Amino acid sequence: MSSARTPLPTLNERDTEQPTLGHLDSKPSSKSNMLRGRNSATSADEQPHIGNYRLLKTIGKGNFAKVKLARHILTGKEVAVKIIDKTQLNSSSLQKLFREVRIMKVLNHPNIVKLFEVIETEKTLYLVMEYASGGEVFDYLVAHGRMKEKEARAKFRQIVSAVQYCHQKFIVHRDLKAENLLLDADMNIKIADFGFSNEFTFGNKLDTFCGSPPYAAPELFQGKKYDGPEVDVWSLGVILYTLVSGSLPFDGQNLKELRERVLRGKYRIPFYMSTDCENLLKKFLILNPSKRGTLEQIMKDRWMNVGHEDDELKPYVEPLPDYKDPRRTELMVSMGYTREEIQDSLVGQRYNEVMATYLLLGYKSSELEGDTITLKPRPSADLTNSSAPSPSHKVQRSVSANPKQRRSSDQAVPAIPTSNSYSKKTQSNNAENKRPEEETGRKASSTAKVPASPLPGLDRKKTTPTPSTNSVLSTSTNRSRNSPLLDRASLGQASIQNGKDSTAPQRVPVASPSAHNISSSSGAPDRTNFPRGVSSRSTFHAGQLRQVRDQQNLPFGVTPASPSGHSQGRRGASGSIFSKFTSKFVRRNLNEPESKDRVETLRPHVVGGGGTDKEKEEFREAKPRSLRFTWSMKTTSSMEPNEMMREIRKVLDANSCQSELHERYMLLCVHGTPGHENFVQWEMEVCKLPRLSLNGVRFKRISGTSMAFKNIASKIANELKL
């Protein structure tokens, strides 16, 4: 395989040719069998192993996919492993999946989730990506409400830098929205979900109409062809408005109403929005796509650079890869790798275990860990090959230089195609902007070798616990590619005067009904007009089976019967007109009842269980983890951890919540009725706050809608007497 990265071939949007593994072919690694053969049988440890990874827990699931939190055995680094069942996908979906993987391999930006390794067998594809412990921007807004402009600017500079980087590589994302913006442990942005991304060439129009309706450009609603970048620019305008106002500029009770508002291009300007921010919005939200600003122009905008006058935002320059770091090379040699195979894997960009190990060694998982690395010798081939199914094909591996690499698992679990990611942290130089972030099982991630983020610092508020999903799973192919959305006829051909910006925003004291507030930052929400599993949030795709014209007048969240019976994984109580596959696997399909086993195992307060006397003693002597996470004064205390756990259990019981003790100071909690919109699962953990003589309660959502989680989490937090 050539050491140079080959350009991605342009794909016909409507091509449905069955992809062969030749699309991603590469020379088999000498380690391939080892990766697939190492499993739980090879270790005395009861936790399952995949290759060089120990699977810790499921952090996301969907109809055809699971995402697992895993630990790289050789370096101790945590990774996210997405397991995709290819047998559930048709040829068109497979083609899009492989295109997504190829595109992610060429992206190396500190604010884009990094794909680290790809393993392919005959039936399953495993993607190993960064693990974003901070959850989605969507969840952050639900928990905290709108951002102050300083904080929004910090996030938005990172978003624009990453999207402009994609555009300069002639890649368009096409599904930018708050749900696809992740936060790492330091609250830096990571753009995820390249399932609808594609290459573009100016002059050759794209004609696939996809995206999430509130973020979709007007030309998509009109069924017009487009170059590519201009649809991302419109979506960025919606994102900016959402960050600053906590609401959407365009919304409606059904798709028809939403479409009409987008095509009018009118939105309200809240009284608290600065004039500079309002002027910047006018460069994004222009009905005529040819008149929208380019991201290079937007980088020079006044609002974008307030507080950064000496550091104007500029296009990101990708650093040269570092394939000859003597420290990492020597460490790998001590593990049993040879210098030749290390160089071959890196230069050939193979995305194999060798490259993954090298890249993982380049990063420390947490500032709290420092640079200490616990290294283990490489498993012998004899040990790991005994039960290895030989994969008939392998995915090409080509990695950019400095990502935190992680490997994927080869366990036969259902999976959904998507290129999701998990976030590597970019460096923030402004100490006053640091804040405790929510940490879901992994400590704050930090990057040693990755170039610093385009943003020197992030301002952050200390408020209520952030509902973090920890796994942002995107769904590229699994977004119902077979479920219709906007077809040109059904959307109609409303005419818009070209060359005329009809936005004419009006200032009003509060957001208008068309701009539904996501949440307020105080107290439990009284409204649920920013739900996750409804059509207004769902990503749509041309060529889906259901006809929009039959649904345009239905309220969001009401789904007509599917003529094909092809409803894949709805996230809301009753699903949505568009398959909610881009939202993420973390949201379980609430139409399907929770498995009996799952509910029955969540008995209240199961402590300790069986085990040896030694294990029980270790359990009793365990101490809370020292973590950085989003906390508030209501959930911190100088009480002893055991007293805090008793208080938490008391409040959970009072609110009819089931709980199960997973670790000494961590409870898995469930509230609501399986199969209903109020059903939610989350973790509550008593943690020690670093550098403070206080303990705090960490909340982390596992599944369920953002609003359902916020309702119960806020109620419990308010009732805790800590």
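Note: Cβ is positioned from N, Cα and C throughout, glycine not excepted.
Substitutions noted, but not modelled.
Database features (Swiss-Prot):
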| type | residues | note |
| --- | --- | --- |
| BINDING | I59, G60, K61, G62, N63, F64, A65, K66, V67, K82 | ATP binding site |
| DOMAIN | 53-304 | domain 'Protein kinase' |
| DOMAIN | 323-362 | domain 'UBA' |
| DOMAIN | 673-722 | domain 'KA1' |
| MUTAGEN | K82 to A | Loss of kinase activity |
| MUTAGEN | T208 to E | Phosphomimetic mutant that leads to activation but not in presence of GSK3-beta |
| MUTAGEN | T208 to A | Abolishes activation of serine/threonine-protein kinase activity and only basal activity remains |
| MUTAGEN | S212 to A | Loss of activity; neither activated by TAOK1 nor by STK11/LKB1 |
| MUTAGEN | T294 to A | Loss of phosphorylation by CaMK1, decrease in kinase activity and ability to promote neurite outgrowth; when associated with 91-A--A-93 |
| MUTAGEN | T539 to A | Abolishes phosphorylation by PKC/PRKCZ |
Of the mutagenesis positions K82, T208, S212, which one has its Cα closest to the Cα of K61 (ATP binding site)?
K82
Mutagenesis positions near V67 (ATP binding site): from T208, S212, T294, Cα within 10 Å gives none
Given the mutagenesis positions T208, S212, T294, which one is most crowded in terms of C-beta atoms within 10 angstroms?
S212
10 Å Cβ neighbour count around V67 (ATP binding site)?
33
With a 10 Å radius around each C-beta, find which of these recorded positions (K61, K82) has the fewest other C-beta atoms nearby.
K61
Nearest of the recorded positions to K82 (mutagenesis position) by CA-CA distance, picking from I59, A65, T208, S212, T294?
A65
Specify the nearest of the recorded positions I59, A65, T294 to T208 (mutagenesis position), where nearness means the distance between Cα atoms.
T294
Across the domain 'UBA' (323-362), what are the DSSP residue counts per state (helix, strand, coil)?
27 helix, 0 strand, 13 coil
Which of the recorded positions I59, A65, S212 has its Cα nearest to the Cα of T294 (mutagenesis position)?
S212
One should report the C-alpha separation between I59 (ATP binding site) and S212 (mutagenesis position), rounded to whole angstrom, as 24
Could you give the Cα-Cα distance between S212 (mutagenesis position) and A65 (ATP binding site), in whole Å?
21
Integer average pLDDT (0 to 100) for the domain 'UBA' (323-362)
90
Going by DSSP, give the three-state secondary structure for I59 (ATP binding site).
strand
